[in-house]
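This report refers to the structure that appears directly beneath it.
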Amino acid sequence: MKRMIALDGAQGEGGGQILRSALSLSMITGQPFTITSIRAGRAKPGLLRQHLTAVKAATEICGATVEGAELGSQRLLFRPGTVRGGDYRFAIGSAGSCTLVLQTVLPALWFADGPSRVEVSGGTDNPSAPPADFIRRVLEPLLAKIGIHQQTTLLRHGFYPAGGGVVATEVSPVASFNTLQLGERGNIVQMRGEVLLAGVPRHVAEREIATLAGSFSLHEQNIHNLPRDQGPGNTVSLEVESENITERFFVVGEKRVSAEVVAAQLVKEVKRYLASTAAVGEYLADQLVLPMALAGAGEFTVAHPSCHLLTNIAVVERFLPVRFSLIETDGVTRVSIE
């Protein structure tokens with residue numbers, strides 16, 4: 001019997017990332033775990049619908065035995081079974097992030113006995129989670145370089161706080177892993193601004209695009225009007241295509257916050273990314289830790305190692321026989337496997 005791994009959910013940033021990473025790694029390695037103080041660092045600690053959906057999805061995909069899988073629970077015991085490929089559908093029942101549920105179960109399906117399709121309904125444009133377009137346009141091309149083949153499709157938008165969106169991913173088992181090297185992003189090739197609107201006046205998008213264009217030379221400026229019943233909602237994105245990587249940054253509009261202020265938040269984030277030579281932004285760095293660890297080698301550079309990133313690395317090192325190295329030089333941190 002494999003040893004039980006004990007995790008403290010209050011570790012590091014004290015959010016849901018510890019639980020999501022632990023579920024992924026437990027399914028992959030077969031190691032059971034217990035976690036206490038789940039989301040202790042959040043205003044509403046314990047399992048919310050999004051986290052409970054991730055637990056139930058993991059349980060179904062590998063036939064796990066679970067204790068503590070209920071709303072508000074701050075303790076969970078998870079004993080994984082065998083990961084099975086197949087066609088899965090999960091509903092969050094709120095505007096909780098579809099992509100974070102997918103992030104939990106897809107790594108296990110890289111090791112399944114056949115191809116899979118996972119469909120999740122809930123929130124797609126959530127201020128605290130990467131949107132589907134980020135997964136599709138930024139993360140998945142990098143996963144393909146590592147040898148991981150999955151394809152995400154946004155079937156319907158669901159803005160926070162209403163939800164109602166649907167995201168699906170098709171994934172194949174990994175034949176072999178390759179090493180990812182992302183030391184520098186290289187010169188910028190082009191930048192693209194995009195605004196999504198649902199049940200929001202078009203002039204909001206025009207003002208947001210104008211704010212972006214006032215700070216950056218945009219190769220493309222796109223405004224997409226979605227059906228009113230998918231809103232109300234508004235998301236502003238800016239994609240930075242460089243020689244070695246494409247990064248994408250986003251901000252979700254809020255009620256009683258002007259279009260100019262919303263877009264200015266995005267401008268600030270992109271300028272911070274461009275101020276260094278680092279290849280990877282803060283959100284993407286979080287996503288690369290697990291696939292890189294599974295490959296057993298690789299590196300990337302990031303300007304600002306987040307608490308999320310450090311917490312994720314700590315959890316990965318509990319389950320896998322790898323050690324990460326973080327070396328800071330001239331404001332850029334090189335993250336690699338020793």
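A Cβ is built for glycine as well, from the same backbone N, Cα and C atoms used for every other residue.
If you look for the noted substitutions, you won't find them, since the model keeps the original residues.
Annotation of the published mutagenesis Q103 to A in Swiss-Prot: No effect on RNA cyclase activity and RtcA adenylation; the original residue is retained in the structure shown. Annotated ATP binding site per Swiss-Prot: Q103, P130, Y283, D286, Q287, H308, in sequence order. In Swiss-Prot, the entry for mutagenesis P130 to G states: 33% of wild-type RNA cyclase activity and 13% of wild-type RtcA adenylation. The structure shown retains the original residue. Swiss-Prot lists E269 to A among its mutagenesis entries, and the accompanying note reads: Nearly no effect on RNA cyclase activity and 2-fold decrease in RtcA adenylation. As a published mutagenesis entry, Y283 to A appears in Swiss-Prot alongside the note: 12% of wild-type RNA cyclase activity and 2% of wild-type RtcA adenylation. One entry in Swiss-Prot concerns the mutagenesis experiment D286 to A. Its note says: Loss of RNA cyclase activity and RtcA adenylation. For the mutagenesis of Q287 to A, Swiss-Prot gives this note: Loss of RNA cyclase activity and RtcA adenylation. The structure shown keeps the original residue. Looking at Swiss-Prot, you'll find the mutagenesis H308 to A or G noted as follows: Loss of RNA cyclase activity and RtcA adenylation. Taken from Swiss-Prot, the feature active site, tele-AMP-histidine intermediate applies to H308.
Overlay of Swiss-Prot annotations on the structure.
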residue: Q103; record: mutagenesis position; contacts (Cβ under 8 Å, 6+ apart): R20, S24, Q287
residue: P130; record: mutagenesis position; contacts (Cβ under 8 Å, 6+ apart): T99, L139, F250, Y283, Q287
residue: E269; record: mutagenesis position; contacts (Cβ under 8 Å, 6+ apart): F249, V251
residue: D286; record: mutagenesis position; contacts (Cβ under 8 Å, 6+ apart): Q17, S306, H308, L309, N312
Sorted by sequence, non-Q103, P130, Y283, D286, Q287, H308 residues with Cβ within 8 Å of centre, ATP = Q17, A129, L284, A285
Task = Tally every other Cβ atom lying within 10 Å of the Cβ atom of H308 (mutagenesis position).
result = 18
Query = Record lists Q103, P130, Y283, D286, Q287, H308 as binding ATP; longest Cα-Cα distance in Å?
reply = 14
